[in-house]
Amino acid sequence: MSSAGVALSPVRSEPLIMPLVRANSCLDSYPDDTIMIYLTLPGSVIPMRVLESDSIESVKLRIQSYRGFVVRNQKLVFGGRELARSNSNMRDYGVSEGNILHLVLKLSDLQVLDVKTTCGKHCRFHVERGRNIGYVKKQISKKRGDFVDPDEQEILYEGEKLEDQSLINDICRNDDSVLHLLVRRSAKVRVKPVEKNFELSIVAPQAKDKKGREAKSIVPPKKLSLEPVVVNSKAKVPLVVKDMIQSASDGLKSGNSPVRSSEGTGGAYFMQGPSGNKFVGVFKPIDEEPMAENNPQGLPLSPNGEGLKKGTKVGEGALREVAAYILDHPKSGNKSMFGEEIGFAGVPPTAMIECLHPGFNHPKGIKTKIGSLQMFTENDGSCEDMGPLSFPVEEVHKISVLDIRLANADRHGGNILMTKDESGKLVLVPIDHGYCLPESFEDCTFEWLYWPQARKPYSAETQEYIRSLDAEEDIDLLKFHGWKMPAETAQTLRISTMLLKKGVERGLTAFEIGTIMCRETLSKKSLVEEMVEEAQEAVLPGTSEAAFLEALSDVMDYHLDHSQEH
C-alpha cells in the first residue's frame, strides 16, 4: 500500500458550526439557497452552512480552513455515493437542507516512535498506523536486544490491557495519550506528542541475559483457516497465486494476525507471512466493503444495494478485483493459456479466498469471511505523492488501456503505486479495482486524463495489444473462472472494448478515448452514453444483443469519423 492511508479521523466531540462567509454579506443573513448540512465522523457531528450552488471543491476548501484537513485528503459520501466530481455542486448530488454527509479522511500512515530508557539508550523506528501492538512489541525487542521479550510485555491504556491486535491508529488518538508498558520486571512507557510524532520513554531494570529468558512459543488461535475459493476445478491457478495463498496461510498458523489497514473506505487487512517480517497480501472481505453489513469505517448500509459508484453493487467488489487480474492479459496472449506471465497493465496477482480469523471485524460473532486476496506490492508511495511529469509514457498508457477496457469508475492517483524494476526504472502498479466493470458509464473516472502522457500517441506495441483484445473471449474466461457476468456488465465490457479498438484504429490518444467515456459534469452525459442511447433508439424493442451491438458499431463509427473531421 502507499505511504498515505485513509482513516476516519478522530475529532473533538463538541459540534462546530462552520460559518458561511461571502463577500459583502452580513453575518446574520444568508443567500436564499443556503442550507444546513451535517458532517459526521466517529464521535462527532459538525453542523455546516453551505450554498446549494457551492461546488464540492469549495466545500472541501472550507473544511480545510476550519478543521485543517487538506482537500486532497477528504472524501465526502452522501446517500451511498461519493461526491467525487470537484466541479459539480451540492445541488447536482441532491444535497439539501438537513442532509447528513459522511466525511472520510486520508492521513499519514507512518508514525515515528522514539524509544528511550533512563540509562540513555535510544532507538527510533517507523510504524504504520495500521500496525498493531504486537508488532510494536516485536520492533522494540528487535531494535534493542536488551529489551524485554515481546511475550513478557503487557501494554495498558487507561487501566485496560491492550490486545496484540489493537491498532496504533485506534490508540494514539489524543494529544495526552499515555501508554503503560507493564513487564514482568515492571516497565512503563509514557507517550507524549512531539509535533506529528510520539516520543516513548521506557523505564526498566536491567534485563536478564538472553540465555536466561524463558522461551515461549506463539500459540495461534484454535480456529483459523485460509483457503482459495475454487468454483471450477479445471481453472488453472497460477503458481504465484498459490504461493501467495500458502504464505498468508502459513502466516496465520505462525500466529501472525491480520493487520487492519487505515486506508480505504472498506475493511482491508495486511496478511503477514510466516516470518512476520513482511506483508504478503491484502485481504478485502465482502461483508466489510463500503456500505456493507460489517463495514468497519462507520459508513451506513446502502439503502438500495448500490455501491459508492453508479452501476456497482455492494458485495461485488471482490469479484471485480479478481476479474481485473484475470483480464489483465500478458502481451503474449490470453491469461488462461499463459497464467504465469505478468499482465500488460501489471495488476498484482489476485484471488478469491475464504478466511476465518478473530482479527477481522466480527460484530455479530466470528464467522468465515469470503473476499479478494491481492499480492502486497512493496512501493515508494502512490502517484498522489508526486507530480505526473516523471511518469514514463508507456506506464501511463498501460493503465489507460486497462481502465478504458474495464470502464473503471474509481481511478485516481492514490490507487496507482510507484515502484522500481531491477534496472531502477519507475514502474506504476494499478490496484483497487472494486469499481471496475460497472453496469453503466455514469461514474467513469480517469485521473490520468489530466496527465500529459495521456495526450501522447499509443506505441505500435500497445496498439497491437489492443487489437488482440476480444470482449467475448473475456466474458467466457470470467465465466470459466466462476463469474457469470450480469447482462448489463457484459454489455459495458463489450462497448468499452469496441470503443478502445475503434479509437486506436483512428489513431486516437488515451486522452481522446477517455474523454469520450467520462462525463464533463455530473448532469451532462458522456459521448459514449449518448452513443448507446442513439443505438437503442435505432433498434426495435426486444432486439438481440448482437443486433444492438451492430447498430452501436455504426453509430460509433459515425461519431468518431465526424469528430476527426473537426
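For all residues, glycine too, the Cβ spot is worked out from N, Cα and C.
Substitutions noted, but not modelled.
DSSP assigns A268 (ATP binding site) to coil in the three-state reduction, outside any helix or strand. Annotated ATP binding site per Swiss-Prot: S262, E263, G264, T265, G266, G267, A268, K284, Q374, M375, F376, T377, D432, in sequence order.
Annotation comment: Swiss-Prot describes 34-111 as domain 'Ubiquitin-like 1', evidence class sequence analysis.
Look at Swiss-Prot and you will find 112-190 tagged as domain 'Ubiquitin-like 2'.
Marked as domain 'PI3K/PI4K catalytic' by Swiss-Prot on the basis of sequence analysis: 255-547. On the 0 to 100 pLDDT scale, the model's mean across the domain 'PI3K/PI4K catalytic' (255-547) is 94.
Under mutagenesis, Swiss-Prot gives K284 to A with this note: Abolishes protein kinase activity. Counting only residues at least six positions away in the same chain, the Cβ atoms of G266, G267, A268, Y269, G317, A318, E321, G371, S372, Q374, G434 sit under 8 Å from the Cβ of K284 (mutagenesis position).
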Cα-Cα distance, maximum over S262, E263, G264, T265, G266, G267, A268, K284, Q374, M375, F376, T377, D432, record's ATP binders, Å: 20
Position of peak Cβ density within 10 Å, selected from the binding-site residues G264, G266: G266
For D432 (ATP binding site), the number of other Cβ atoms found within 10 Å of its own Cβ: 26
A268 (ATP binding site) CB neighbourhood, other CB atoms within 10 A: 28
